[in-house]
Amino acid sequence: MNNTIINSLIGGDDSIKRSNVFAVDSQIPTLYMPQYISLSGVMTNDGPDNQAIASFEIRDQYITALNHLVLSLELPEVKGMGRFGYVPYVGYKCINHVSISSCNGVIWEIEGEELYNNCINNTIALKHSGYSSELNDISIGLTPNDTIKEPSTVYVYIKTPFDVEDTFSSLKLSDSKITVTVTFNPVSDIVIRDSSFDFETFNKEFVYVPELSFIGYMVKNVQIKPSFIEKPRRVIGQINQPTATVTEVHAATSLSVYTKPYYGNTDNKFISYPGYSQDEKDYIDAYVSRLLDDLVIVSDGPPTGYPESAEIVEVPEDGIVSIQDADVYVKIDNVPDNMSVYLHTNLLMFGTRKNSFIYNISKKFSAITGTYSDATKRTIFAHISHSINIIDTSIPVSLWTSQRNVYNGDNRSAESKAKDLFINDPFIKGIDFKNKTDIISRLEVRFGNDVLYSENGPISRIYNELLTKSNNGTRTLTFNFTPKIFFRPTTITANVSRGKDKLSVRVVYSTMDVNHPIYYVQKQLVVVCNDLYKVSYDQGVSITKIMGDNN
């Protein structure tokens, strides 16, 4: 060894008491044995709007504790005609609500979307929940007997506070019967389809077939002690209102804020969807691909099959077509002598006043080149220059034809419109498919009448992404960084006498152009507060809401 290294050790002070960093004293743990346990549930249709509910009862004298719940769901074979695919992470999006109860009431519960949010940084959990090209890509059936999707099973990890530190945090049964209840979303929320797919029959025949698995622990001479858990509580604000309030807040560990689009029953049809590939570029490429067949047409005469309001012009020899204040260059090779190239100049357009600004999708293309195939009667596009963005891809079809639009907005062909897709994904956030557009310009949180926090930038979102290693567009105020399980979580504590028992959130939405159709997508503010509870095992399993620092 180097002399400097040797001397630095020899010269050390031996009189100082030092901790051993090369060995530890091993301790003999509680005697226990874990096992993977699976059970079937009892299905009912007692949920809101006749939603399916699965109940799983866990009562075994040899199961002392449990955690790490996994829900298995069978997806059936899909046959028929039309376009069809499952939404990404379909297993999570099947779930509306999960609760764990004992004879003393609900121990813990969570909304399906918050469960998904909690697992969004777990790539393995997301993969097993139904994220694959086989499930998520849009497949096509051409005859009634065509198989569109093969049967499959997805596995949904139900992340709970009882998983945080394995055995330490596990839910102890204390000789109690534990019931896990899962409420499912409507089938329309988990599929993407076009109008030719027979969804009515599929919906009638679709049956949720769940199985619950968990790790059960048999423990010898268990010594159960009280513990703390956080339980999320979600409040959804009124449509287009910038405020939402959570009441009866006594001890909260965090507060999260995000927005959701509200499409309603008629606004959930879109022009395109990329399927399994979910990057922003994939959304844009899928959208552009759908538009091109209507935008550039090779025909032996003026194109047919379009509405009378469509403005389709023949491309001149120099390839330059002027659309209002923009020029589009079009060059298609190998066009037969008896045919011409046409450009659709008002494919999709929107405006709130005549003779004012017009939002015209055709103008967003600046150069289009390709080659016409006489064998397939189609154009193979080689280079497309455009400014289409994720917001464009996220505009519901209904907004192009809404009463707010003073123009005939949707001038696509009937053939193209028939390929539009119904998308009712329940977990979409923001106003675009990727939640890229930050529509909150200012956030203020009040605890009672006092301002707890305010920001004019997305700092709380940036910190949430850094701390959770996920990018879901949620703004979060965290009041607890205390190591879990071994310490009582730190909370913001109420003072009821001073009116400090509610958290009020107010946002200022970002300014948007009223001539852009996305401006009219309705939105809702969502606030999620994590309340602190104490779990006791004196007489079965029960929880008590923490009301202050002294609990």
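Cβ atoms are placed via backbone N, Cα and C, with glycine included.
According to Swiss-Prot, the protein has these features:
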MUTAGEN   Asp25 to Val  Confers 45% resistance to rifampicin
MUTAGEN   Val222 to Ala  Confers 40% resistance to rifampicin
MUTAGEN   Thr243 to Met  Confers 30% resistance to rifampicin
MUTAGEN   Asp513 to Gly  Induces the protein to polymerize into flat, purely hexagonal sheets instead of the curved hexagonal/pentagonal coats that are normally seen on the surface of IV membranes
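Shown on the structure are the features that Swiss-Prot records.
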| residue | record | CB count, 10 Å |
| --- | --- | --- |
| Asp25 | mutagenesis position | 5 |
| Val222 | mutagenesis position | 17 |
| Thr243 | mutagenesis position | 13 |
| Asp513 | mutagenesis position | 11 |
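The mutagenesis positions recorded for this entry are Val222, Thr243, Asp513, and the Cα of Val222 lies nearest to that of Asp25 (mutagenesis position). Across the fold, the C-alpha of Val222 (mutagenesis position) and the C-alpha of Asp513 (mutagenesis position) stand 64 Å from each other. For Asp513 (mutagenesis position) paired with Thr243 (mutagenesis position), the C-alpha to C-alpha distance reads 22 Å. Secondary structure from DSSP puts Thr243 (mutagenesis position) in a beta strand. Mapped onto three states, the DSSP output places Asp513 (mutagenesis position) in coil.
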